[in-house]
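These features come from Swiss-Prot:
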| type | residues | note |
| --- | --- | --- |
| MUTAGEN | G50 to V | Complete loss of lysis function, no effect on accumulation |
Amino acid sequence: MTAEEKSVLSLFMIGVLIVVGKVLAGGEPITPRLFIGRMLLGGFVSMVAGVVLVQFPDLSLPAVCGIGSMLGIAGYQVIEIAIQRRFKGRGKQ
């Protein structure tokens, strides 16, 4: 496995672990669909941090992982809220 592949996998796992922690700490009931969906969304949103390497190719892995953590925490919630609003808007029509 190359260093780039390890970086992408690290970012994905960071996002997944952040979401697992948030789901387990939250008060809402956990369903398998919700759990798996949020894990995938958090993982893929964290992987977006790899785009930073295009602008800053010499950025260290801990810095990229920090950006991935930030996106994993805030990014998936923004996307989830946008999706919920979109589907609620369709239901009212």
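Every residue, even glycine, has its Cβ placed from backbone N, Cα and C.
Source: prediction; values computed, not measured.
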Three-state secondary structure, G50 (mutagenesis position) (per DSSP)
helix
Cβ-Cβ neighbours of G50 (mutagenesis position) (radius 10 Å)
17
